[in-house]
Amino acid sequence: MSWWWKRSIGAGKNLPNQNKENGVCKSYKSVALVVGVTGIVGSSLAEVLKLPDTPGGPWKVYGVARRPCPVWLAKKPVEYIQCDVSDNQETISKLSPLKDITHIFYVSWIGSEDCQTNATMFKNILNSVIPNASNLQHVCLQTGIKHYFGIFEEGSKVVPHDSPFTEDLPRLNVPNFYHDLEDILYEETGKNNLTWSVHRPALVFGFSPCSMMNIVSTLCVYATICKHENKALVYPGSKNSWNCYADAVDADLVAEHEIWAAVDPKAKNQVLNCNNGDVFKWKHIWKKLAEEFGIEMVGYVEGKEQVSLAELMKDKDQVWDEIVKKNNLVPTKLKEIAAFWFADIAFCSENLISSMNKSKELGFLGFRNSMKSFVSCIDKMRDYRFIP
């Protein structure tokens, strides 16, 4: 089955209407519940699960998110359910009737990184689905490589593991809601005879204007504002981050990785890293970003005072409103479509490389070219009219 995982970038971009023939709906082999479907990986799952050659398919897909269904997601073949999963009664009311679910893909979190709230959200999902979906087989939990260096709120108080990160490294002795989610997963799947998988993606390159940590969207907005104001694209990060190697993962590849673990017996009950299988440097990404927007690039300058991207963009709300109106873009607010604080963290980080050896040894051979993935995400932002 490993041939399927070698697909090209953007494979889910143009979905055929593969689930209908002569107006009659096909039967489904598997039914997915994607929690966090408007997020960066959730939206990719919504596309990749519906491809005609996706293993385990044909798939029916329920998509859950807190906000109303956005226009760009409404065009996807997903049964959308607006639900605040932090509310137990609302979650039970809306999800317990879904008795045909076979696989849960949990790719959601709350931005405060609060352990109790994130744990409650996950528990509410499992408590609503497991007792009612008699055909449930697998629960996929997505966390991330913060498992190896701590959550953002702990900052410099944490001594991270040495990279490259491998899945067998012990938990750091600091609060991390990933630990709470894993413990809940192990307990609930164990007592209900379900299989599970935990996925730890690297920095994700993908499309979703609703994501709290979308580096590509953030950089696209920054570059768009620079072009609008006829300013150079200045790198706001550290010297080390400018020069060191980094890794990332295409959101579609994360989706493929999670589907693989959900259907391939070799990958069941495993903790798995996920990245593109190559490395890049921000200095090269920065050059490509400037080229894509047709603006001058200014990289790291030795001795120059470093100004954070959040500081550079703090008064640009009205500028962004002008850009949206001038170019007839999908209406968005700056705080919705860009996370400058997150870019600042990425541009001050170094040596956060994870190993894909375990997944390869188990049979997952998927990969992406990180530079091409980055450009593809820019193209998608333009296709959906979020940037000019």
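A Cβ is built for glycine as well, from the same backbone N, Cα and C atoms used for every other residue.
Taken from Swiss-Prot, the feature active site covers K146 (among others). All protein chains considered, the CB of K146 (mutagenesis position) has 19 other CB atoms within 10 Å.
If you look up Swiss-Prot, you'll see Y178 (among others) marked as active site. Reduced to three states, the DSSP call for Y178 (mutagenesis position) is helix. Its Cβ placed at the centre, Y178 (mutagenesis position) has 24 other Cβ atoms within 10 Å.
Swiss-Prot lists 38-40, 66-67, 84-85, 108-109, Q142, Y178, V204, 211-213 with the feature NADP(+) binding site. The Cβ neighbour count for T38 (NADP(+) binding site), using a 10 Å radius and every protein chain shown, is 25.
Marked as substrate binding site by Swiss-Prot on the basis of experimental evidence: K146, Y178, S349.
Among the sequence features in Swiss-Prot, the mutagenesis site K146 to A is noted as follows: Reduces enzymatic activity 6-fold.
Spatially close to F149 (mutagenesis position) yet at least six residues away along the chain are V158, P160, H161, L172, L352, judged by Cβ distances under 8 angstroms. Classification of F149 (mutagenesis position) by DSSP places it within a helix. Looking at Swiss-Prot, the entry for mutagenesis of F149 to M says: Slightly reduces enzymatic activity.
Quoted from Swiss-Prot, the note attached to the mutagenesis of Y178 to A or F states: Abolishes enzymatic activity.
A mutagenesis experiment is reported in Swiss-Prot for this position, F342 to A, and the note states: Abolishes enzymatic activity. Under the DSSP three-state reduction, F342 (mutagenesis position) is assigned to helix.
Here Swiss-Prot describes A346 to I as a published mutagenesis experiment; the accompanying note says: No effect on enzymatic activity.
In the three-state DSSP reading, S349 (mutagenesis position) counts as coil. Counting only same-chain residues at least 6 apart in sequence, those with a Cβ under 8 Å from the Cβ of S349 (mutagenesis position) are S241, A246. Under the heading of mutagenesis, Swiss-Prot lists S349 to F and annotates it as follows: No effect on enzymatic activity.
Cβ-based neighbour count (10 Å, all protein chains) for R67 (NADP(+) binding site) stands at 9. For W109 (NADP(+) binding site), the nearest of the mutagenesis positions by C-alpha distance turns out to be Y178; the candidates were K146, Y178, F342, A346. A distance of 8 Å separates the Cα atom of K146 (mutagenesis position) from that of Y178 (mutagenesis position). Long-range C-beta contacts of S211 (NADP(+) binding site), restricted to its own chain and to partners at least six residues apart, with a cutoff below 8 Å, comprise T38, G39, I40, S217, A339. M213 (NADP(+) binding site) has F342 as its nearest neighbour among the mutagenesis positions Y178, F342, A346, going by CA to CA distance.
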